[in-house]
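**Student:** Let me give you the structure first, and then I'll get to my questions.
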Amino acid sequence: MTNIRKTHPLMKILNDAFIDLPTPSNISSWWNFGSLLGLCLIMQILTGLFLAMHYTPDTTTAFSSVAHICRDVNYGWFIRYLHANGASMFFICLYAHMGRGLYYGSYMFQETWNIGVLLLLTVMATAFVGYVLPWGQMSFWGATVITNLLSAIPYIGTTLVEWIWGGFSVDKATLTRFFAFHFILPFIITALAAVHLLFLHETGSNNPTGIPSNMDMIPFHPYYTIKDILGGLLLILTLLALTLFTPDLLGDPDNYTPANPLSTPPHIKPEWYFLFAYAILRSIPNKLGGVLALLLSILILIFIPMLQTSKQRSMMFRPFSQLLFWVLIADLLTLTWIGGQPVEHPYIIVGQLASILYFLLILVLMPTAGLIENKLLKW
């Protein structure tokens with residue numbers, strides 16, 4: 001008799017995705033981040049659900065309801081900080097997952113990669129609308145500044161911004177709709193993640209060498225299930241350490257002041273995971289130009305498969321490309337630092353140089369390195 005997991009319509013899907021899935025025998029811990037992202041998503045949906053039971057999306061009570069969650073609800077402070085720091089862990093895993101894809105050439109699975117870019121945009125949108133909900137100073141002014149960027153669109157910009165606001169400024173209508181978006185988007189992310197996985201399983205996983213591994217596959221269970229459980233435990237350990245020891249380490253103190261439309265904070269800045277894009281936005285002295293650069297800094301990922309010039313898929317055996325990859329990482333860390341600094345000398349010029357280098361590396365230097373390495377193969 002055949003095992004039920006191989007015949008039952010639902011069990012068969014799970015079996016083919018997590019149990020009998022043929023997996024390359026040599027994938028490293030950099031391949032753990034996909035499952036960690038799934039774990040993050042589940043944790044965020046669960047903690048978010050419990051927060052939504054006590055939160056009120058109204059300008060007069062939103063800030064107080066968050067304070068009420070932290071003070072009066074049983075373990076409310078814990079759920080709230082798990083959710084806030086869970087977002088940071090989500091983005092750490094997301095950036096590591098993308099870095100892995102860039103380094104090992106996983107972007108050559110084009111459908112999987114493009115859905116991944118779409119997932120990134122959706123997660124960024126979710127994090128942005130979520131940051132507005134506590135209705136602190138940085139929530140309010142962050143929402144005002146970022147939504148205002150749409151006014152740079154010629155002709156329809158102002159109308160578009162007022163349509164998103166539901167009025168002439170960020171107000172009650174804005175908060176209510178942002179709560180609605182923040183509630184629905186994670187479920188859209190879940191659906192997209194399922195499609196992401198569907199397309200990945202059409203091709204199978206890539207591996208560090210970038211060479212097809214069809215002749216050397218092992219079953220996903222037990223080898224990678226146990227490896228993913230270890231990764232998950234380390235993720236939960238890190239999240240708990242962050243939440244229980246320094247819950248406000250990554251937050252902004254300004255968000256403990258209730259939103260006040262009449263008082264602008266001295267330094268408006270987003271959460272750390274958006275600072276690199278914010279630095280690129282600020283480094284262009286023209287509003288529309290800045291908005292376009294901001295969009296392009298993320299959308300450039302779509303073009304990466306087309307910019308592949310090397311005959312080798314992975315960077316494992318490509319020293320020049322490796323060097324440029326780590327320069328790109330250093331550049332992104334520099335942009336993250338600059339995004340959190342005030343707009344003054346020398347930060348302005350450093351930000352502008354880092355922004356130019358970011359686009360130069362992806363569009364010019366890395367494809368050129370690929371061509372040079374192709375020549376070196378013939379020596």
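Quick reminder: no glycine exception, Cβ is built from N, Cα and C everywhere.
Substitutions noted, but not modelled.
As annotated by Swiss-Prot, heme b b562 binding site applies to H83, H182, with the evidence given as similarity to another entry. The heme b b566 binding site annotation in Swiss-Prot covers H97, H196 and rests on similarity to another entry. Annotation source Swiss-Prot lists ubiquinone binding site at H201. For T60 to S, Swiss-Prot lists a natural variant annotated as follows: In strain: Isolate 1B and Isolate Timor sea. Quoted from Swiss-Prot for the published natural variant M98 to I: In strain: Isolate 1B and Isolate Timor sea. Under its natural variant entries, Swiss-Prot includes S263 to N with the note: In strain: Isolate Timor sea. For the natural variant P266 to A, the note given by Swiss-Prot reads: In strain: Isolate 1B and Isolate Timor sea.
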**Student:** Say you check the Cα of H182 (heme b b562 binding site) against those of the recorded positions T60, H97, M98, S263; which is nearest?
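**Tutor:** Of the recorded positions T60, H97, M98, S263, T60 has its Cα closest to that of H182 (heme b b562 binding site).
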**Student:** Across all chains shown, how many C-beta atoms besides its own are within 10 angstroms of the C-beta of H83 (heme b b562 binding site)?
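**Tutor:** Its Cβ shell of radius 10 Å holds 21 other Cβ atoms.
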**Student:** Quick one: of the binding-site residues H83, H196, H201, which has its CA closest to the CA of M98 (variant position)?
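**Tutor:** Given the candidates H83, H196, H201, the nearest one is H196.
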**Student:** Among all the protein chains here, how many other CB atoms are within 10 A of the CB of H182 (heme b b562 binding site)?
**Tutor:** 22
**Student:** What is the interatomic distance between the Cα atoms of T60 (variant position) and H97 (heme b b566 binding site), given in whole Å?
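**Tutor:** Checking the Cα atoms of T60 (variant position) and H97 (heme b b566 binding site) gives a distance of 40 Å.
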**Student:** I'm trying to understand the geometry here, so how far is the Cα atom of P266 (variant position) from the Cα atom of H83 (heme b b562 binding site), in Å to the nearest whole number?
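**Tutor:** Cα to Cα, P266 (variant position) and H83 (heme b b562 binding site) are separated by 27 Å.
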**Student:** Out of H83, H201, S263, point to the one nearest H97 (heme b b566 binding site) in space (Cα versus Cα); all of them are recorded positions in the record.
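**Tutor:** That would be H201, the closest of H83, H201, S263 to H97 (heme b b566 binding site).
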**Student:** Rounded to an integer, what is the Cα-Cα distance in Å between H83 (heme b b562 binding site) and S263 (variant position)?
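**Tutor:** Between the alpha carbons of H83 (heme b b562 binding site) and S263 (variant position) there are 28 Å.
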**Student:** Which one of these binding-site residues, H97, H196, H201, has the sparsest Cβ neighbourhood, judged by other Cβ atoms within 10 angstroms?
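**Tutor:** Least crowded of the binding-site residues H97, H196, H201, by Cβ count within 10 Å, is H201.
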**Student:** Starting from the Cβ of T60 (variant position), draw a 10 Å sphere and report how many other Cβ atoms land inside it.
**Tutor:** 10
**Student:** Across all chains shown, how many C-beta atoms besides its own are within 10 angstroms of the C-beta of S263 (variant position)?
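**Tutor:** Looking across every protein chain shown, the total is 10.
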**Student:** Between M98, P266, which of the variant positions has the fewest other CB atoms within 10 angstroms in the structure shown?
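**Tutor:** Taking M98, P266 as the variant positions, the minimal 10 Å Cβ count falls on P266.
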**Student:** About how far apart, in whole Å, are the alpha carbons (Cα) of the residue listed as 'ubiquinone binding site' and S263 (variant position)?
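**Tutor:** A Cα-Cα distance of 52 Å.
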**Student:** Quick check for the class: what is the C-alpha distance, in angstrom and rounded, between S263 (variant position) and H196 (heme b b566 binding site)?
**Tutor:** 44
